[in-house]
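Colleague: Dropping a structure here in structure tokens format, bear with me for questions.
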Amino acid sequence: MSHEGEEDLLEYSDNEQEIQIDASKAAEAGETGAATSATEGDNNNNTAAGDKKGSYVGIHSTGFKDFLLKPELSRAIIDCGFEHPSEVQQHTIPQSIHGTDVLCQAKSGLGKTAVFVLSTLQQLDPVPGEVAVVVICNARELAYQIRNEYLRFSKYMPDVKTAVFYGGTPISKDAELLKNKDTAPHIVVATPGRLKALVREKYIDLSHVKNFVIDECDKVLEELDMRRDVQEIFRATPRDKQVMMFSATLSQEIRPICRRFLQNPLEIFVDDEAKLTLHGLQQYYIKLEEREKNRKLAQLLDDLEFNQVIIFVKSTTRANELTKLLNASNFPAITVHGHMKQEERIARYKAFKDFEKRICVSTDVFGRGIDIERINLAINYDLTNEADQYLHRVGRAGRFGTKGLAISFVSSKEDEEVLAKIQERFDVKIAEFPEEGIDPSTYLNN
């Protein structure tokens, strides 16, 4: 249970239970489980963490039924066709459902979202007009997606209300929803800026919060302004509550900052940061001149087999221009970036998720946490500047342990340096894309 989120808080690094999960086992789990955010993976009772400090887990589960969840949750899980928890879920849920603080770092696609969704719903005893669960994330689309996960798993819990709040929309609408006891949510998913504004204006009462979750916590807490927003929100909640933090990447520098919000946390890390690359994802690069990118992209879209593709560029201007070019070249595409109006962003995100378009051009607004199951091709039209961001980008393809393909354009000396850093950081060999192409069976699921 956690207390304050102040800068000068003690770090509880001497007390946490730390579980190091073998990355290869986690990947195998992801491959054998159902293709969804709640169920990657088969169980492995012989955890690699057995000899590590505080690595005991009270319950070893072979299926979701062994978590002894509420019947309503179990029904929803069965409806989704889920049977076996992923390695991360297996090690985390038995303690998180009992209120243990959690700091979890595991690669994209291993079902971290389901950990806090199921854990908080399991503990929730809804009281009309009282917010019991707060989930904070850095992106509006991610907030929308998390809200949908709550709706999916609470389908047999009709008394549970969930709402999502983010900037770019009239705060008066949020205030109206919160004021009415018939519509006031028990679960709030929000971006930090909007939730801070609701707290400051006293539109929302967080004095009954029992669970406080930060998704993509490294991104939320590494930016000072966002961290201050989170601290202000944190101080508006009770001292006695559960705090859970999740991310695909957690640097050594950000972990002490996370721990300031936690007390006696269970810590879940993959055993080796170098193994964070995605199992089942084929990764290649293509060396070319900047002026050759458009022609090569068109060739790839013609030659490759894919369900949906996401193309990453470095600016909103380039996103708009490339989308125009693709549409003019008979490649129906949609673009999503941070400079468009919020309603438009959400509408386009939904359109892409609903398979109305197969091609999406985006900036890094789609680079973290967004789960669209049909994406099996990611193209870095402009290579990112950071190795960790590369992981988040290409993680949009090959989600949940399924196969996928990632191709990066390398057009400058800077790109070559970044590519070298990526390979060193993740201990992976990214090969040059063969001139003759590749066998679709290597990146397409049966």
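The backbone N, Cα and C atoms fix where each Cβ goes, glycine too.
Unsubstituted: the structure retains its original residues.
Quick paste of what Swiss-Prot says about this protein:
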MUTAGEN   Asp8 to Gly  No growth at 37 degrees Celsius; when associated with DEL-135
MUTAGEN   Asp22 to Gly  In SUB2-1; no growth at 16 and 37 degrees Celsius; when associated with G-83; M-142 and T-146
MUTAGEN   Glu83 to Gly  In SUB2-1; no growth at 16 and 37 degrees Celsius; when associated with G-22; M-142 and T-146
DOMAIN    93-268  domain 'Helicase ATP-binding'
BINDING   Ala106, Lys107, Ser108, Gly109, Leu110, Gly111, Lys112, Thr113  ATP binding site
MUTAGEN   Gln122 to Arg  In SUB2-201; no growth at 37 degrees Celsius; when associated with G-173 and F-403
MUTAGEN   Leu142 to Met  In SUB2-1; no growth at 16 and 37 degrees Celsius; when associated with G-22; G-83 and T-146
MUTAGEN   Ile146 to Thr  In SUB2-1; no growth at 16 and 37 degrees Celsius; when associated with G-22; G-83 and M-142
MUTAGEN   Lys173 to Gly  In SUB2-201; no growth at 37 degrees Celsius; when associated with R-122 and F-403
MUTAGEN   Asp174 to Gly  In SUB2-100; no growth at 37 degrees Celsius
DOMAIN    280-441  domain 'Helicase C-terminal'
MUTAGEN   Gln308 to Arg  In SUB2-5; no growth at 16 degrees Celsius
MUTAGEN   Lys403 to Phe  In SUB2-201; no growth at 37 degrees Celsius; when associated with R-122 and G-173
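Give me the structural setting of these features: burial, nearby parts and distances.
Modeller: Residue density at Ala106 (ATP binding site): 28 other Cβ atoms are found within 10 A of its Cβ, drawing on all protein chains shown.
Contacts of Gln122 (mutagenesis position) defined by a Cβ separation under 8 A and a same-chain sequence distance of 6+ are given as Phe67, Leu69, Lys70, Leu73, Ile97, in order along the sequence.
Of all Cβ atoms in the protein chains displayed, 24 besides its own lie within 10 Å of the Cβ of Leu142 (mutagenesis position).
Listed in sequence order, the residues of the same chain lying 6 or more apart from Ile146 (mutagenesis position) and placing their CB within less than 8 Å of its CB are Thr113, Val117, Val135, Cys137, Val164, Val189, Asp215.
With a 10 A radius on its CB, Lys173 (mutagenesis position) counts 10 other CB atoms from all the protein chains.
Sequence-distant neighbours of Asp174 (mutagenesis position) (same chain, six or more apart, CB under 8 Å from its CB) are Ala163, Phe165, Arg194, Leu198, Tyr203, listed in sequence order. Secondary structure from DSSP puts Asp174 (mutagenesis position) in a helix.
Around the Cβ of Gln308 (mutagenesis position), the number of neighbouring Cβ atoms within 10 Å comes to 19. Under DSSP, Gln308 (mutagenesis position) is assigned to a strand (E or B) in the three-state scheme.
DSSP classifies Lys403 (mutagenesis position) as coil under the three-state reduction.
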Colleague: Looking at the recorded positions Lys112, Lys403, which one has the fewest other Cβ atoms within 10 Å of its own Cβ?
Modeller: Lys403
Colleague: To what whole number does the mean pLDDT across the domain 'Helicase C-terminal' (280-441) round?
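Modeller: The answer is 87, the mean pLDDT of the model over that range.
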Colleague: 10 Å Cβ neighbour count around Leu110 (ATP binding site)?
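Modeller: Its Cβ shell of radius 10 Å holds 31 other Cβ atoms.
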